[in-house]
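So that you can see what the record holds, here are the features copied from Swiss-Prot:
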| type | residues | note |
| --- | --- | --- |
| MUTAGEN | Cys127 to Glu, Asp, Arg or Lys | Active enzyme insensitive to stimulation by pyruvate |
| MUTAGEN | Cys127 to Ser | Loss of oxidative inactivation and stimulation by pyruvate, but can be activated by succinate |
| MUTAGEN | Cys127 to Ala, Leu or Gln | Loss of activity and stimulation by pyruvate |
| MUTAGEN | Cys177 to Ala | No effect on stimulation by pyruvate |
| BINDING | Glu183, Glu222, His225, Glu324 | Fe cation 1 binding site |
| BINDING | Glu222, Glu273, Glu324, His327 | Fe cation 2 binding site |
| MUTAGEN | Phe264 to Leu | Increased resistance to a substrate-analog inhibitor |
| MUTAGEN | Met268 to Ile or Val | Increased resistance to a substrate-analog inhibitor |
| MUTAGEN | Gly352 to Glu | Increased resistance to a substrate-analog inhibitor |
Amino acid sequence: MMITRGGAKAAKSLLVAAGPRLFSTVRTVSSHEALSASHILKPGVTSAWIWTRAPTIGGMRFASTITLGEKTPMKEEDANQKKTENESTGGDAAGGNNKGDKGIASYWGVEPNKITKEDGSEWKWNCFRPWETYKADITIDLKKHHVPTTFLDRIAYWTVKSLRWPTDLFFQRRYGCRAMMLETVAAVPGMVGGMLLHCKSLRRFEQSGGWIKALLEEAENERMHLMTFMEVAKPKWYERALVITVQGVFFNAYFLGYLISPKFAHRMVGYLEEEAIHSYTEFLKELDKGNIENVPAPAIAIDYWRLPADATLRDVVMVVRADEAHHRDVNHFASDIHYQGRELKEAPAPIGYH
């Protein structure tokens, strides 16, 4: 009797729980039908289907349709998980969990500004911009020479003269390759001096008087000389190896020299620029004699120095020689400032001196 009553109660519980599903007049809808009907009748509302388990029917599943606008435990859980991941990524990237932070996986693909020339055509160079171009002052005095008067001046002068002999022996009259080698060396002092002045400005919490910018401009100008002559002279493999060796030695030597005596370092660069003027003068003589072909100027040189479209290699050598004369003046001026017992910041730097 007790077993019969217990069985009846269990059966009643099963009927109450399963009745709405087993004895409902509503037809079960498949996933395909649910998606099709929802799209046809309610094009603005997207439907999806999920599987649900009956509470007391072991292993039985039924399909039902819901709209995406309705909240379900599964969707709320997914949304919370994504929110947590975004906050975690943003916190790792920004160093905190500030509200509104957005995690970025990569910054690749920053779009540059579109730049055009004065005539409206597209600017094709990425290594320099139109506002960095200029017309070289070729009327500058090329024959000026600083007479060495002090012991350091004489050391600087004869150091540069001693470097000329192996250069003449190696390159002889191959002035294109000679110019390439010269520019790989001449581009180092401005960068070293600007870097050391930059660190000094940070260390002392003081301005540089514009000399950081002036020296870095010099280094960039010399680098553009190299990029230009690379279009004219194609260096051989052993010349490239020589460039690596010479640049490595000269960079470290000039770095130490500038730390020990800036006035000596600038004086030596001034004499080095005087030798560069001499080399480019000889280059022009060979062009005028016809020993070197006066080929059309590279496109990069025409845009950088604002040369006419029909400019030739001779025009390029002329403007490069004028640049070297300006660098000569800047470095002798910097050395004179130090000789007077003053710092570079006390005298205005010749920024934009071309």
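Backbone N, Cα and C atoms are what each Cβ position is placed from, and that goes for glycine too.
At each noted site, the model still has the original residue.
Location within the structure of each feature annotated in Swiss-Prot.
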residue : record                   : Cβ contacts under 8 Å, 6 or more apart
Cys127  : mutagenesis position     : Met224, Met227
Cys177  : mutagenesis position     : Phe171, Ala233, Pro235, Glu239
Glu183  : Fe cation 1 binding site : Glu222, Arg223, His225, Leu226, Phe229
Phe264  : mutagenesis position     : Leu152, Ile155, Ala156, Gly257, Ser335
Met268  : mutagenesis position     : Ala156, Thr159, Val160, Gly257
Glu324  : Fe cation 1 binding site : Ala186, Glu273, Ala276, Ile277, Tyr280
His327  : Fe cation 2 binding site : Ala186, Gly190, Glu218, Asn221, Glu222, Val269, Glu273
Gly352  : mutagenesis position     : Tyr134, Glu217
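Counting Cβ atoms from all protein chains shown, Glu222 (Fe cation 1 binding site) has 25 others lying within 10 Å of its own Cβ.
For Glu273 (Fe cation 2 binding site), other Cβ atoms within 10 Å of its Cβ number 25. Counting every protein chain shown, the number of other Cβ atoms lying within 10 Å of the Cβ of His225 (Fe cation 1 binding site) is 25.
Apart from Glu183, Glu222, His225, Glu324, the residues listed for Fe cation 1, the same chain places the Cβ atoms of Ala179, Leu182, Ala186, Ala187, Asn221, Arg223, Met224, Leu226, Ala276, Val320, Asp323, His327 within 8 Å of the centroid of those Cβ atoms. Note: the Fe cation 2 site is recorded as Glu222, Glu273, Glu324, His327; in the same chain, Ala186, Glu218, Asn221, Val269, Leu272, Ala276, Asp323, Ala325, His326, Arg328 also have Cβ atoms within 8 Å of that site's Cβ centroid.
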